[in-house]
Amino acid sequence: MAKQDYYEILGVSKTAEEREIRKAYKRLAMKYHPDRNQGDKEAEAKFKEIKEAYEVLTDSQKRAAYDQYGHAAFEQGGMGGGGFGGGADFSDIFGDVFGDIFGGGRGRQRAARGADLRYNMELTLEEAVRGVTKEIRIPTLEECDVCHGSGAKPGTQPQTCPTCHGSGQVQMRQGFFAVQQTCPHCQGRGTLIKDPCNKCHGHGRVERSKTLSVKIPAGVDTGDRIRLAGEGEAGEHGAPAGDLYVQVQVKQHPIFEREGNNLYCEVPINFAMAALGGEIEVPTLDGRVKLKVPGETQTGKLFRMRGKGVKSVRGGAQGDLLCRVVVETPVGLNERQKQLLQELQESFGGPTGEHNSPRSKSFFDGVKKFFDDLTR
């Protein structure tokens, strides 16, 4: 039986941040935990699925592999043979929520994961439709290459905090209650840096700009977001790096407008072509193509050219190009042209176009009836 999608198991979107994933996990883990559903095999199986999904989606490397290859990334021993097994104690799930209140915390605070970054990328319509690889340069915090993220001077090590003795927490008595709090001396890390690194001054990270090559898939549109796992800021003291999100913005095109997978454009034609019909050239993203215009074409008519639109990045059929005809009124007429048009108008039966312009005749008949009704 096919395995369920990890994001669906936790009820989060594919772009969910780590804190959203942790929140969803805690809610579901409390509901299906074996200690609360003793003897319920379905709840036990559901809990294992939840824990497996959580362990993948909170590990940046595993999540990146899963996003690219799905469950196949962990088949044939890819997870080291049962890397998700085992139960979980309630204190593991909820200790960091209730620890400060009841003194049952999980001890030393983990080093903070690096912050996620966002980069706004403008693309031309052609680049968005066909795909492109672009180089970007971003300011970020990277792991210090001297101390390798420890913050300590090479040859030295962080020292155990003398206040909390390495636990990251201290106990404060308030009347009959003992409350555990984050150690104010080491900020919960359990260690102190006595001899800080000269380059990063004990932070373990340095400010730097880096250049990345970003592959934009064909078919993206404004609002789409591309995730580059591990390309955000470096984590504190060796913690995992954050992610980089590239936000796509497609620039306005001088000819085409995009709606979903379809492209739209306006094609001007003269009134003679509209009346008599003929063949014109229209632009597409792949070059010019011929379009046959039938006689008696009215302005605003849409002509659909199938398969000349956009193929969505999410798959599916290629969109179409819809050409909207605009019949232009001639300008800059010479005397001969004016005379011919005057003769043509007379042949139509006057301005109302009784013989050849049914819409005009219908309109003027309606106007006449309106005023006749007013004078009765």
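Cβ atoms are placed via backbone N, Cα and C, with glycine included.
The noted changes are left out; the structure has the residues it started with.
Here is what Swiss-Prot says about this protein:
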DOMAIN    3-72  domain 'J'
MUTAGEN   TYR25 to Ala  Loss of activity
MUTAGEN   HIS33 to Gln  Loss of ability to stimulate DnaK ATPase activity
MUTAGEN   ASP35 to Asn  Loss of ability to bind DnaK
BINDING   CYS144, CYS147, CYS197, CYS200  Zn(2+) 1 binding site
BINDING   CYS161, CYS164, CYS183, CYS186  Zn(2+) 2 binding site
MUTAGEN   CYS183 to His  No effect on chaperone function. Same effect; when associated with H-161 or H-164
MUTAGEN   CYS186 to Ser  Loss of function; when associated with S-161; S-164 and S-184
MUTAGEN   CYS200 to Ser  Loss of DnaK-independent chaperone activity; when associated with S-144; S-147 and S-197
Practice prompt. Using DSSP with the three-state reduction, classify TYR25 (mutagenesis position) as helix, strand or coil.
Written response: helix
Practice prompt. Could you tell me how many residues in the domain 'J' (3-72) are helical, how many are strand and how many are coil under DSSP?
Written response: 50 helix, 0 strand, 20 coil
Response to the item:
Smallest number of other CB atoms within 10 Å: among the binding-site residues CYS144, CYS147, that is CYS144
Practice prompt. Could you measure between CYS144 (Zn(2+) 1 binding site) and CYS200 (mutagenesis position) for me? Cα positions, answer in whole angstrom.
Written response: 6
Worksheet, complete the sentence: What remains of the recorded positions TYR25, ASP35, CYS147, CYS183, CYS186, CYS197 once a 10 Å Cα-Cα cut-off to CYS164 (Zn(2+) 2 binding site) is applied is CYS183, CYS186
Worksheet item: What are the non-local neighbours of CYS186 (mutagenesis position), defined as same-chain residues 6+ apart in sequence with CB under 8 A from its CB?
Response: CYS161, THR163, CYS164, GLY168, LEU192
Item to complete: Please tell me which one of the recorded positions listed here (ASP35, CYS147, CYS183) sits closest to TYR25 (mutagenesis position), measuring Cα to Cα?
Response: ASP35
Fill in: From recorded positions CYS147, CYS183, CYS197, CYS200, the one whose Cα lies nearest HIS33 (mutagenesis position)
CYS183
Response to the item:
Spacing of the two Cα atoms, CYS183 (mutagenesis position) and CYS197 (Zn(2+) 1 binding site), in whole angstrom, works out to 23
Worksheet entry | Cα-to-Cα gap, CYS147 (Zn(2+) 1 binding site) vs ASP35 (mutagenesis position), nearest whole Å | 44
Fill in: Between CYS197 (Zn(2+) 1 binding site) and ASP35 (mutagenesis position), the C-alpha gap once rounded to whole angstrom
47
Worksheet item: In Å, rounded, how far does the Cα of CYS200 (mutagenesis position) sit from the Cα of ASP35 (mutagenesis position)?
Response: 47
Worksheet item: Taking the centroid of the Cβ atoms of CYS161, CYS164, CYS183, CYS186 (Zn(2+) 2 site), which other same-chain residues have Cβ within 8 Å of it?
Response: PRO162, THR163, HIS165, GLY166, SER167, GLY168, GLN169, VAL170, PRO184, HIS185, GLN187, GLY188, ARG189, GLY190, THR191, LEU192
